[in-house]
Structures are given as structure tokens and as C-alpha cells.
Amino acid sequence: MRRRRRRDGFYPAPDFRHREAEDMAGVFDIDLDQPEDAGSEDELEEGGQLNESMDHGGVGPYELGMEHCEKFEISETSVNRGPEKIRPECFELLRVLGKGGYGKVFQVRKVTGANTGKIFAMKVLKKAMIVRNAKDTAHTKAERNILEEVKHPFIVDLIYAFQTGGKLYLILEYLSGGELFMQLEREGIFMEDTACFYLAEISMALGHLHQKGIIYRDLKPENIMLNHQGHVKLTDFGLCKESIHDGTVTHTFCGTIEYMAPEILMRSGHNRAVDWWSLGALMYDMLTGAPPFTGENRKKTIDKILKCKLNLPPYLTQEARDLLKKLLKRNAASRLGAGPGDAGEVQAHPFFRHINWEELLARKVEPPFKPLLQSEEDVSQFDSKFTRQTPVDSPDDSTLSESANQVFLGFTYVAPSVLESVKEKFSFEPKIRSPRRFIGSPRTPVSPVKFSPGDFWGRGASASTANPQTPVEYPMETSGIEQMDVTTSGEASAPLPIRQPNSGPYKKQAFPMISKRPEHLRMNL
């Protein structure tokens, strides 16, 4: 801005009011651009009066009445709006969803700031319990870091992370469908088309983690949640291993024994192939009612995982049997999914031949089970021994030393999506429960997995877009019949629609109606 020299030869002191006006315009988004006219550059006449020839669009500077103006109270809170400070008081405790050795998981409602009124799950961890063990500290930090890094339709979203003197808080999306474990306990076993849907979504989540250099290592029904629509969400990343890429081996002993790969138990070093063993163990659990290798105690279970032959029930289809044998190979190098194709190798197997992977990733495929929910706060899909407890977050009366707190520096996090509109609206649609719940009707009458008529073996043109590597079709192993103790006899038709069903001389076994799960893996419903 030009300054006119006074008659005494000196220039007047600069006027900063214009700069302040520009700064204020930045706050209120006011357009201060002036017409490009050299004759209107704040020229002052003698006497300090404004030149009346300035163009104001036909309206004089003082001709606007109050009816044209909006009153706005200027205060520190309205002008200097910084990022919202997240603390425990921002959330109202509603229900207890679960408990562990290091803390609790609550259902909460946000009562201040962005997302006011929205329901979340709040995981509260006690610092004093965590710092006792360096491994536990590493697991906690890994979970927070992984949840910040990974965004995927089938992985739980981290919304906030913050801490107080004695506690760590993870605010996660609330998954009202509960644990897949609950559905497995209620049903006993899943039909193959139902298991196929869940395993397909899980395989996509595992593949995404592996692309990020992350091994999940703790795949089990308890860590697989369902959202309100019935889609899968992987949770609990405390046992994940970060920064593991092709060829990298880790030796950490962790995870749930029944779903643990042999190379972890032998401490011989492991890589991402352990997740495909766990997927096979989970698949076996879904289709038979128990993990493939269980014993009376921890030692016997480990012995069976390392030495015992895999027994497959005769009622399984040939595709299911073949996939289980390829996933549950003790030699990790020859295990399906261990090659460069990773998830693409698994997804190319004929067991998944009905899956449209592009639609699955977009969550356009209808899940086989949709939770019956009465409201957004519904907790009916969670264990009642927790939900009936009074939700109380114990006082934060323990503060760690400054040196001990150093390990939790940088824990605080706010998701970039917090200021965006919620992508998915909550809806409640009454739906009849699956007929699989009624004894005597073990077969699902209509497969919920969508596929193109006549396309029984191809993965579709969309498969290559969902997976970076184009998978190759792997031939099934058809030689050899697995041994299994047959306690009952009867006929059970293949639950998965197959154009040319296998007619091998297999001795049929009825679907087990009583869960064979070990006692410590059961849930009292």
C-alpha cells in the first residue's frame, strides 16, 4: 500500500489496521480483493476524507442498514478455534463390553465437540500394568500405531487415542454385531457358504495388513467382530508384528495356542505365512465346531499341532478339504499363501469360486447373518456377564514417573475423518434368523454369496482389480482320504451349490449338533 508524503516532507507511520483486517478476513473468510483500478488505491484527499469516487457497487460505505448485517460475538473461543482436546470427560460411559488383565472396554457416547452423540467403543488400559513388561508395552504401542496406519473396510477404525497420568485410551468404532465367536457358539458350526463369506472378507483384511508389512498373528473367532450390517472387522492388534516384509523372519512367541502355526511354537522363526495357517485353523473351527488340534492341556495341544495327522470330516466338500490341507501344511514354505501372491493365492482357490471380490471389498455382498438390533446402543450381541455390569472407569490415581511415561510419548491421535460426515448411516431392518438355528435343518437353503450364473470356477474380471498380483488357479489335491473317528452315520448333502459334486466313496457323517470346543474356548450364553 502506498503512503502519501506529508507536506512537511515526512511519511506518516504505517497503519497496521489494514493488515489486521486482512488477518480477521482470513478467520471469517471475507473477500478483501479490490477492483484492479489504479485510481482507487486508498487515495486520501486533504483533510483525510475518503474519495467519494470509490466504487462500492452502488452502495455507500455507511448506507447498509443493520437488517443487512449478521451479529457475531467475537471471543477467544469463536476466533481462535484450535483442535479439540480429547479427554475422558468427553465420553459418557454406557455399558461394559469386556474386561482383560490390563483394563476394560466400554460402550460410550461422545458428549462434546465433533461426533457429539455418536456411539464408540472405548478401550482403557492401565499404564502401571503395561510397563511392568517390556513386551506388553511394545504390544500396546504396536496396536495404536497399526490402527493409525491401517484403514480398510474389514479392519476396525481408530478414531481417537489419548492418555492421562495413569491410563491409555483407544476410542474405536463401535461394532454392534459383536464377536464372530458368539455366532459360532450359537450355531455350533457354519455351513460352507457362510464360512466362505467370512473367510473371504478376512483374507482381504490379512492381505492388506501384509501389504503394509504387518503380521496379524492372533487370528481367532474372539478377535473377529461384526458391524451392524454383519460385515467382518478385525480387532485387537496388540500381538501384531510391524515392519515385516518378504523374507523377514521374527521369533516372538505369541497368539492363541489352538490357532498358532507350528513354526511359532518351535521358535524357528516365522513370517506372514503364519496368518494363513491361522486362517486354516479358523476355517476348520467354523466347519467342524472345534480347532483342528486340541488337547487336555497346553502341552498336549502343542504336541498335536506339531505331530498329529489332520483329520477331516467326510461331510466336507472336496473344495473345503483341499483348501484346509493346503492352509494347514506344517512346512511354511509350501503353505498356500506363503508365495509372492500372498492373499491372491488363497483367494484363487476353488473354494472361493463364487466370490465377486470387487463387490465384496465394496461391501455389496449381503452377509449371511445380520444382527437384530433395536437401537444404535444395542449390546445384545455381547456377553451379558459384562453388559449387565455397572460401567465405572476407576479413578486415575496412579501417575507414572516422568521416565516411565517416556514410552507413551506420541500416543495421542485424532482420525482425519473426524471432521468428515459419517459415511455409513445406522439402519435397523428386521430379519428372520438363519434357518441353521433349527435342529434338523443343517443346510442353508439359499447361498448368501453372490456369483454370476454359470461362473463356477473363474474368479471374475474384477478379481485383478481387488488384488495387486493376479492370482493363479491352484489344482486341488484329490489323492488320499483322511482318517477320522466316525461316531454317527447319516447323510448330509453338500451345503455349497456345486454343478458337479464329488461322488467319491466317502463314508458320510452327520453334521455335529453339539459343540466339540474345548471348555476353555467355550462361551456361556
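Backbone N, Cα and C atoms are what each Cβ position is placed from, and that goes for glycine too.
Keep in mind that this structure shows the original residues, not the substituted ones.
According to Swiss-Prot, the experimentally introduced change ASP29 to Ala is described as follows: Almost complete loss of activity; when associated with A-31.
A mutagenesis experiment is reported in Swiss-Prot for this position, ASP31 to Ala, and the note states: Almost complete loss of activity; when associated with A-29.
Annotation of the mutagenesis experiment LEU32 to Ala in Swiss-Prot: Almost complete loss of activity; when associated with A-30.
Summarising the annotation, Swiss-Prot assigns domain 'Protein kinase' to 91-352 and lists sequence analysis as the type of evidence.
Look at Swiss-Prot and you will find LEU97, GLY98, LYS99, GLY100, GLY101, TYR102, GLY103, LYS104, VAL105, LYS123 tagged as ATP binding site, backed by sequence analysis. According to its DSSP assignment, LYS123 (mutagenesis position) is in a strand.
LYS123 (mutagenesis position) is surrounded by 25 other CB atoms, counting those within 10 A of its CB over all protein chains shown. Annotation of the published mutagenesis LYS123 to Met in Swiss-Prot: Loss of activity towards ribosomal protein S6; the original residue is retained in the structure shown.
What Swiss-Prot notes for the published mutagenesis of LYS123 to Arg is this: Loss of activity.
Residue environment of ASP218 (active site, proton acceptor) contains 22 other Cβ atoms, counted within 10 Å of its Cβ in all protein chains. What Swiss-Prot records for ASP218 is active site, proton acceptor, and it gives sequence analysis as the kind of evidence.
Under its mutagenesis annotations, Swiss-Prot gives THR256 to Ala the following note: Loss of activity towards ribosomal protein S6 without effect on phosphorylation status.
Taken from Swiss-Prot, the feature domain 'AGC-kinase C-terminal' applies to 353-423, supported by sequence analysis.
The mutagenesis experiment THR412 to Ala is recorded by Swiss-Prot, whose note states: Loss of activity towards ribosomal protein S6 and loss of phosphorylation at Thr-252.
Among the mutagenesis results in Swiss-Prot, THR412 to Glu has the note: Mimics phosphorylation. Constitutive active. No effect on activity towards ribosomal protein S6. The residue drawn here is the original one.
Under mutagenesis, Swiss-Prot gives SER441 to Asp with this note: No effect on sensitivity to wortmannin and rapamycin; when associated with D-434, D-D-444 and D-447.
In Swiss-Prot, a mutagenesis experiment is listed as THR444 to Asp, annotated with the note No effect on sensitivity to wortmannin and rapamycin; when associated with D-434, D-441, and D-447.
Of all the binding-site residues listed here (LEU97, GLY103, VAL105), VAL105 has the Cα closest to the Cα of LYS123 (mutagenesis position). Other C-beta atoms found within 10 angstroms of the C-beta of LYS99 (ATP binding site) number 13, with every protein chain shown included.
Classification of VAL105 (ATP binding site) by DSSP places it within a strand. Counting every protein chain shown, the Cβ of LEU97 (ATP binding site) has 24 other Cβ atoms within 10 Å.
The CA atom of VAL105 (ATP binding site) is located 19 Å away from the CA atom of ASP218 (active site, proton acceptor).
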